[in-house]
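As structure tokens, the structure follows; a few thoughts come after it.
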Amino acid sequence: MEMETTEPEPDCVVQPPSPPDDFSCQMRLSEKITPLKTCFKKKDQKRLGTGTLRSLRPILNTLLESGSLDGVFRSRNQSTDENSLHEPMMKKAMEINSSCPPAENNMSVLIPDRTNVGDQIPEAHPSTEAPERVVPIQDHSFPSETLSGTVADSTPAHFQTDLLHPVSSDVPTSPDCLDKVIDYVPGIFQENSFTIQYILDTSDKLSTELFQDKSEEASLDLVFELVNQLQYHTHQENGIEICMDFLQGTCIYGRDCLKHHTVLPYHWQIKRTTTQKWQSVFNDSQEHLERFYCNPENDRMRMKYGGQEFWADLNAMNVYETTEFDQLRRLSTPPSSNVNSIYHTVWKFFCRDHFGWREYPESVIRLIEEANSRGLKEVRFMMWNNHYILHNSFFRREIKRRPLFRSCFILLPYLQTLGGVPTQAPPPLEATSSSQIICPDGVTSANFYPETWVYMHPSQDFIQVPVSAEDKSYRIIYNLFHKTVPEFKYRILQILRVQNQFLWEKYKRKKEYMNRKMFGRDRIINERHLFHGTSQDVVDGICKHNFDPRVCGKHATMFGQGSYFAKKASYSHNFSKKSSKGVHFMFLAKVLTGRYTMGSHGMRRPPPVNPGSVTSDLYDSCVDNFFEPQIFVIFNDDQSYPYFVIQYEEVSNTVSI
């Protein structure tokens, strides 16, 4: 692929590298950041307007934070060989396979809005702590974290800010001033009377050759070409897919790509009645609409726009009760049957029966459709090594297709777009399943309390500290919670870490006492992380006094008169009463289950291990099923600790577009 260049004007003479004050920068600009080409001239230097600067700031700021411009700029006052500007510094194969031919097309350019999506991107943090080890057991634990709330990681993090070196010390260059850093590129960014000069940094040995044998001017041109390639755009025509190469950061055609360039693998648009033009839904509402649409139980959704409300039919994709819009559409990537594919669209098929919508494989759905069309009374098929018969005698079965929902929280670490620049790939989803536990070397700090705890005044009985979405603990809790609570039905609002020194000390001492009587696997599975649903009015009381077995019976006492905990969040959700604002509350608690036995309604304490001895130890807990326990009941308040509080809500049927 040949790179387009800008012919210099007749009076432009190419000079050897010299101070940038002798050059000027000219570039072609349109209303919304079209491809930028630089032409350096002597004397009169053209500056970009404030509006253009503000439009470019989030783009370049994201590039700086993500490391996309690693090694590009370096201060002029650093000693370096002048010829080093032309030495190879990166080795990148430019022959990228792409199915996107360049062509003229009708499109609209979408300026990235980092306040809507980009702010959710987690950042990598350096750490020197020991690596983690994985031990297969039937429960979860959480990794050790630093005092600032970041997670220990053995992989060294790479920071773009370390490659930016200012000429003058009076110019702000701290990580908190990244918005200022991008204003200091020579001849391009100048604002608020600050000016700083940078040259290309070719000393670092990176893995690509993007700037090999390139002058400073040509390298800056490549930077702007990169910015052009990362811009978002959509086409007005129907039947066009989202470019998967763009999502993976490998589309080299930029705004000339015939496919859509969007933040996520899905994108919602609505068509205006007067102009018959498609316009994108707000970034904040993209995930909301997708989440609601993925639920097969939802057929229509209420929409708000400019003070008016109307309805959208999610089956026919029509809009009614308004004259402003008439149609709705969902842009998506190519389909795939692999549920582990991050970039593809995975379709799920549902058939309605007496109990609601039930998911079936696509092959079974095709059989049901054929039976409906031919008027057959029953459908026979085999699924999961079992034979099934569906009777169609009294009604025609309704069939529906909806995509598998993937939240921004799950997608963003994998996306190579401006709205989803990855920091570090998260662990595979199966790594946080109920069959494994993450055990760092040194689970507590030297002062006996978790390293993630922040300072609390001695007069405080407890505090609740919000858990950052960047923490590994957040991801573990998120995946464990949504393993049984569908993401398209409920959305996590906040996760709080409970700090109560008194309760923690009691719990730790009880754990040490129980561990002295256990060995091997029994000691490992002694501690579990289980859910407990409750109402808002008792959350603070539990955080201060712990779960109290004496007040049992509020919801159920089927397996004993104690405190109930469940492996599945879906079970605990049944006992989580929503507040007046529609918020549900659920604890993820540390529970010492120890040795357990089958429970019964009349038990006020666990039965003895050896009924024939008056000095026999008691069982530590009771369960609903001895072989595959899902519910645990404890009778002592020092066997549990209210570790995290999960606040979540039901997905609303109203979205602002």
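Each residue, glycine too, has its Cβ placed from N, Cα and C.
Modelled residues match the original; the substitutions are not represented.
Here Swiss-Prot flags 332-410 as domain 'WWE'.
Residues or ranges marked as domain 'PARP catalytic' by Swiss-Prot: 449-657.
CYS39 to Ala appears in Swiss-Prot as a mutagenesis experiment; the accompanying note says: Slight reduction of auto-mono-ADP-ribosylation.
Swiss-Prot gives this note for the published mutagenesis LYS41 to Ala: Partial relocalization to the cytoplasm.
Listed in Swiss-Prot as a mutagenesis experiment, CYS243 to Ala is described as follows: Relocalization to the cytosol. DSSP assigns CYS243 (mutagenesis position) to coil in the three-state reduction, outside any helix or strand.
In the three-state DSSP reading, HIS532 (mutagenesis position) counts as strand. The Cβ of HIS532 (mutagenesis position) has 22 other Cβ atoms within 10 Å, all protein chains considered. Listed in Swiss-Prot is the mutagenesis experiment HIS532 to Ala, annotated as follows: Abolishes ADP-ribosyltransferase activity.
When other Cβ atoms within 10 Å of the Cβ of TYR564 (mutagenesis position) are tallied across all protein chains shown, the result is 28. According to Swiss-Prot, the mutagenesis experiment TYR564 to Ala carries the following note: Abolishes ADP-ribosyltransferase activity.
The number of other Cβ atoms within 10 Å of the Cβ belonging to ILE631 (mutagenesis position), over all protein chains shown, comes to 22. Here Swiss-Prot notes a mutagenesis experiment, ILE631 to Ala, with the remark: Does not affect ADP-ribosyltransferase activity.
Mean model confidence for the domain 'WWE' (332-410) is a pLDDT of 81. Packing around CYS243 (mutagenesis position) is summarised by its Cβ count: 23 other Cβ atoms lie within 10 angstroms of its Cβ, all protein chains included. A strand conformation is recorded for TYR564 (mutagenesis position) in the three-state DSSP classification.
Taking the C-alpha positions, the distance from ILE631 (mutagenesis position) to TYR564 (mutagenesis position) comes to 7 Å. The CA atom of CYS243 (mutagenesis position) is located 49 Å away from the CA atom of TYR564 (mutagenesis position). When secondary structure is read from DSSP and collapsed to three states, ILE631 (mutagenesis position) falls in the strand class.
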